[in-house]
Amino acid sequence: MGKGQPKEPKIEQSVVDLCKRTVAMNLLQCYPTTTVDEMNCEEWGNGTESTQSVAACQGCIELRKEVTDLRQAVNLILPMLPLYPTIGNGFNATGLAAQPTLQHVIQQSLLRKRPVAQTPTVPQPECPGQIRPVLSSPAAALQNVIMLNPWIMGSSLKPASPTLPNGQIPTTIGETSLQGTDDQTVKWIGPSSVDSNGQKTDSSAASAGDNQNIDVIGDGSESPTSSNHSAQEIALMTSQQTFLNALKDSSFLFTNPVPTVETAPPLRVAPPINGTTNGTAKAGGPERKPRKPVNDDIVKIVRNQDLSEENISMFEIPVPKAIASDPTFRPVSEQQIIQQIIQGKKYEEMEVGECMIQLCKKLAEKRVFGPRLMSQTTVAGLNHSNYANLPIKGICYIQHVCRKVLYDKFENEEDFWDKFREAMRKLAARCRRVRHAKKTKHNREEAQAEMLSKRYGEDMPFNLNGAGLIRPKVETVSPEANILNSDQIKSQLESLFAHIPKTESETPLIEIIQQNISLFTHLIRTKVESQSPPLQGPQ
């Protein structure tokens, strides 16, 4: 170095290492404890200029403050840096378009102008050469932070704490723009270009953009320019808080946001007025009308009828519906059915309720209703069965016969009606059995007819006799067929014999006629047998 220039302070290796550790540890979010020996003023200067050493110590404090601001800004902004270019339109809508840009805020916070010393006797100390590259380029500082931050570069460096996540943010447009600014050279203006009164010399003429990169370490005195810095810090804090709120609301920082479940309000539809449905469509199909409740207690229905003997004697037994449903129904007399029940072997052993059940079944099936009508009806209300009830007059007649035959065996009137109610339940079960038997018989006949049609190759469901044999198919003779009678045969024979020449030994005519008649009879019989199928034996 020249003799006229100020002598460069002899910086010990420990102080250099301290500066390196200070910058590195600040960027790595951990501060080492600074001892008194490390902050000794004598180690910065040459021991002759105490004011310069004091200024150097103050410069270290300012440096730590700058690094602290940088660390806070980086910790708040860098995790959201990849998302910054994609949410610009959203912040314009919230009125934040006038906020300073990210690079401008970092440069102003990191490299803002400090007030120069007003005393001409105190020269400004030179910035240590070891940290000049870090402070000269904000993009380089950000790049170093990105490379040294274990939260951002989890795949390249081991995190300082086992609880820190190894997250990795992909490269986006924001990072590429910062990397592009690293290639640009930033000029450093040394303190030698500033004279003792704080004015720049002619040799250090630079542009307005270069003036932002001048970092003159002053004595820490405040000036009117600090108000701008305070306003920028307030704007930075406001933008950071708005940033966090916006990202929290937009769920950018949460990979699996928990959706809020919003229950739909219940749909309230006004009741229809004057037959209208208020815009709601009716379900397809016919409208179902509610059925009136039917009293299924047959005893109450019977007791509401006129049960006098004169009225019951006027009833037509069997009921007309029985004859209409089955014209071949032949009823059995009342006295015959009563004799079958009384003269039975188990009559004396059966209870009176069982006797009433047997009497009601036989009267209903063999005299009053018949099996065909019973298979189509039941003894219950419409709310218990899809079948109609048996005619009430027939049930009243059955009640009259049971009272005439078995009433002496009951203790009182209510006991009789209780047993009659049970007998009607059994009669309804009998109707179901008859219905099932009819279906089974019909299915059995259809199965037999189908089997025969498959065997003989033709459909003959109604060509069975009572024994199950196939009836022969009779073919009707067409009226055009020539049927020969005896007169026609005789006239044809006479005309035939008239042309026959007479011989000496003439045969009597009567013999010739008999022979020809027998021949023609044999021919006719053969023709009839060929037209009709042969009779088949029992299967």
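Glycine is no exception: its Cβ is also placed from the backbone N, Cα and C atoms.
Sequence unchanged from the original; the noted substitutions are absent.
Under the DSSP three-state reduction, A322 (mutagenesis position) is assigned to helix. What Swiss-Prot says about the mutagenesis result for A322 to T is this: In n838; decrease in protein levels.
For the mutagenesis experiment G381 to D, the note given by Swiss-Prot reads: In sa485; alteration of vulval-gonadal synchrony.
In sequence order, K361, A364, E365, M374 are the residues near R430 (mutagenesis position), counting only same-chain partners six or more apart with C-beta under 8 A. Annotation of the published mutagenesis R430 to A in Swiss-Prot: In syb5772; abolishes binding to nlp-45 promoter DNA sequence in vitro and causes sterility, dumpy appearance, protruding vulva, precocious alae, and derepression of nlp-45 gene expression at an improper time during the larval L1 stage; when associated with A-432; A-433 and A-435; the original residue is retained in the structure shown.
According to Swiss-Prot, the mutagenesis experiment R432 to A carries this note: In syb5772; abolishes binding to nlp-45 promoter DNA sequence in vitro and causes sterility, dumpy appearance, protruding vulva, precocious alae, and derepression of nlp-45 gene expression at an improper time during the larval L1 stage; when associated with A-430; A-433 and A-435. In the three-state DSSP scheme, R432 (mutagenesis position) is classed as helix.
Quoted from Swiss-Prot, the note attached to the mutagenesis of R433 to A states: In syb5772; abolishes binding to nlp-45 promoter DNA sequence in vitro and causes sterility, dumpy appearance, protruding vulva, precocious alae, and derepression of nlp-45 gene expression at an improper time during the larval L1 stage; when associated with A-430; A-432 and A-435.
According to Swiss-Prot, the mutagenesis experiment R435 to A carries the annotation: In syb5772; abolishes binding to nlp-45 promoter DNA sequence in vitro and causes sterility, dumpy appearance, protruding vulva, precocious alae, and derepression of nlp-45 gene expression at an improper time during the larval L1 stage; when associated with A-430; A-432 and A-433. Within the same chain, residues at least six positions away from R435 (mutagenesis position) with a Cβ under 8 Å of its Cβ are M374, S375, Q376.
Most other Cβ atoms within 10 A: among the mutagenesis positions A322, R433, that distinction falls to A322. Using a 10 Å radius centred on the Cβ of R432 (mutagenesis position) and all shown protein chains, the other Cβ atoms total 14. Put simply, A322 (mutagenesis position) is 18 Å from R433 (mutagenesis position) when counted between their Cα atoms.
A322 (mutagenesis position) sits 17 Å from R432 (mutagenesis position), counting Cα to Cα.
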